[in-house]
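Enquirer: Sending over a structure as structure tokens; questions will come in a sec.
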Amino acid sequence: MAASASAAAGEEDWVLPSEVEVLESIYLDELQVIKGNGRTSPWEIYITLHPATAEDQDSQYVCFTLVLQVPAEYPHEVPQISIRNPRGLSDEQIHTILQVLGHVAKAGLGTAMLYELIEKGKEILTDNNIPHGQCVICLYGFQEKEAFTKTPCYHYFHCHCLARYIQHMEQELKAQGQEQEQERQHATTKQKAVGVQCPVCREPLVYDLASLKAAPEPQQPMELYQPSAESLRQQEERKRLYQRQQERGGIIDLEAERNRYFISLQQPPAPAEPESAVDVSKGSQPPSTLAAELSTSPAVQSTLPPPLPVATQHICEKIPGTRSNQQRLGETQKAMLDPPKPSRGPWRQPERRHPKGGECHAPKGTRDTQELPPPEGPLKEPMDLKPEPHSQGVEGPPQEKGPGSWQGPPPRRTRDCVRWERSKGRTPGSSYPRLPRGQGAYRPGTRRESLGLESKDGS
């Protein structure tokens, strides 16, 4: 009973409830109080402070919410002070306000100090009723004689900057409204049109565009840049480095790289003559002269491909009068100009050699070989089957020459039935008489020996 009586007497002596009632009668709805459980938990007092501008809200550019946590030992203990939702104040200003309010609280220990703390906060805001920071549109600070405005959400802009922003947003909203007109007509629920919003917090803006446009444009101070000695030294060093890299090809020219594959059609290139083209006037020359000119021409030698390992071609003398000289000349030119092609079949023509003395060696293992008829008269000397190099229209095997007189690849072998015409004296069923075995020029066991003798003689 005695403890409860002492607690009741202590609560009656506590000055906080009576002080809160006085504050509520002064600030009315601006003050919010969260009462604790007697003296066991602290009370919390919230109040939003503005500069004293004779209730002219348009001239109030700064504000903050003051929070006081009153302990149970109040007034013999200082309340905990904090600031929430500051507008137009820098961090340094907020820190200064907290320090000033702390000094006031310590000076009023043992007495009612809540009213003094609230009024001191208002006084500081009145003295600093200039927004601190930058215009978020132009990113420049506010000067004393510049025309700026404050939104209901306590964000600050130059009047000229805000007018330009509002005009731009109205044009965008108009364009979006035209695009979404059909969607709004078919929509079941009508969406409320959204006006111009604050560029910081997206709250709807209330503005007078005419008055904002009439405001003068803010004059920003022009700061002349003066490089220091260190910056000038660095510029010279980078300039020398750039020149050195450019001389060594380390700098990529974007314009040159962009136009590397650009083809201009204003100046057409000169028509290039085909390298494989042969003058028509050379057609009247004999094949030997034409072959010599083609072999000595550097253009033809550079364009012709390297010779391929093809089988040696053997061309026998044809019966004179079978073809005209003009056709032979055309075939000679075609064989010299066309590159050699490998054989399409799986087999390759075996290499044949014509040894000296007129002996003709046939490949081993061939059964259906055609032998030449015996001569009518006695054979006085061996007949050389090699054609003359300057015979008209006759193609011979390529002759081996020095390394500096290469005449191109050997002519391509063409399977032309016209070149191997049947003689007029032969009939479809006739054949050449065969020689007895062992009496011909062919010796089965002497092929390798004859080849070895040729290599030793160097012929």
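Each residue's number is its place along the chain shown, starting with 1.
Just so it is clear, glycine is given a Cβ too, placed from its N, Cα and C backbone atoms.
Substitutions noted, but not modelled.
Taken from Swiss-Prot, the feature domain 'RWD' covers 18-128. Annotation comment: Swiss-Prot describes Cys135, Cys138, His158, Cys161 as Zn(2+) 1 binding site. For the mutagenesis result Ile137 to Ala, the note given in Swiss-Prot is Strongly reduced E3 ubiquitin-protein ligase activity, slightly reduced binding to UBE2D2. The feature Zn(2+) 2 binding site is assigned by Swiss-Prot to Cys153, His155, Cys198, Cys201, with experimental evidence given as support. Here Swiss-Prot describes Cys159 to Ser as a published mutagenesis experiment; the accompanying note says: Reduced activation of NF-kappa-B. Experimental mutagenesis at this site is recorded by Swiss-Prot as Cys161 to Ser, annotated: Strongly reduced activation of NF-kappa-B. According to Swiss-Prot, the mutagenesis experiment Tyr165 to Ala carries the annotation: Decreased E3 ubiquitin-protein ligase activity, increased binding to UBE2D2. For the mutagenesis experiment Pro199 to Ala, the note given by Swiss-Prot reads: Decreased E3 ubiquitin-protein ligase activity without affecting binding to UBE2D2. What Swiss-Prot notes for the published mutagenesis of Tyr242 to Ala is this: Decreased binding to UBE2D2. According to Swiss-Prot, the experimentally introduced change Gln245 to Ala is described as follows: Decreased binding to UBE2D2.
Would you situate these features in the structure and describe their surroundings?
Expert: Sorting each residue of the domain 'RWD' (18-128) by its DSSP state yields 47 helix, 27 strand, 37 coil.
Neighbour count (other Cβ atoms within 10 Å of the Cβ, all protein chains): 20 for Cys135 (Zn(2+) 1 binding site).
In this structure, Ile137 (mutagenesis position) belongs to neither helix nor strand by DSSP; it is coil. A simple way to gauge crowding: the CB of Ile137 (mutagenesis position) has 15 other CB atoms within 10 angstroms, across all the protein chains here.
Sequence-distant contacts of Cys201 (Zn(2+) 2 binding site), defined by Cβ-Cβ distance under 8 angstroms and a gap of at least six in the same chain, are Cys153, His155. Cys201 (Zn(2+) 2 binding site) falls outside any helix or strand according to DSSP and counts as coil.
Listed in sequence order, Ala147, Phe148, Thr149, Ser211, Leu212, Ala215 are the same-chain residues six or more apart from Cys159 (mutagenesis position) with CB atoms under 8 A from its CB.
Under the three-state DSSP scheme, Cys161 (mutagenesis position) falls in the helix class.
In the shown protein chains, 21 other C-beta atoms lie within 10 A of the C-beta of Tyr165 (mutagenesis position).
The local packing around Pro199 (mutagenesis position), expressed as other Cβ atoms within 10 Å of its Cβ over all shown chains, amounts to 16.
The secondary structure of Tyr242 (mutagenesis position), as reduced to three states from DSSP, is helical. The Cβ neighbour count for Tyr242 (mutagenesis position), using a 10 Å radius and every protein chain shown, is 12.
Under 8 Å, Cβ to Cβ, and six or more positions away along its own chain, Gln245 (mutagenesis position) finds Ile251.
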Enquirer: For each of His155, His158, count the other CB atoms within 10 A of its CB; which of these binding-site residues has the top count?
Expert: His158
Enquirer: Measure from the Cβ of Cys138 (Zn(2+) 1 binding site) and count the other Cβ atoms within 10 Å, all protein chains considered.
Expert: 16
Enquirer: What is the one among the recorded positions Cys153, Cys161, Cys198 whose Cβ has the most other Cβ atoms less than or equal to 10 Å away?
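Expert: By the 10 Å Cβ neighbour count, Cys161 comes out on top.
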Enquirer: Give me the sequence-ordered set of same-chain residues, not including Cys135, Cys138, His158, Cys161, with a C-beta within 8 angstroms of the centroid of the Zn(2+) 1 site's C-beta atoms.
Expert: Val136, Ile137, Leu139, Tyr140, Phe148, Phe157, His160, Leu162, Pro218
Enquirer: Where Pro199 (mutagenesis position) and Tyr242 (mutagenesis position) are concerned, what is their Cα separation in Å, rounded?
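Expert: So the Cα of Tyr242 (mutagenesis position) lies 44 Å away from that of Pro199 (mutagenesis position).
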Enquirer: Sort the recorded positions Ile137, Tyr165, Cys198 by C-alpha distance from His158 (Zn(2+) 1 binding site) and give me just the closest.
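Expert: Minimum Cα distance from His158 (Zn(2+) 1 binding site) across Ile137, Tyr165, Cys198 lands on Ile137.
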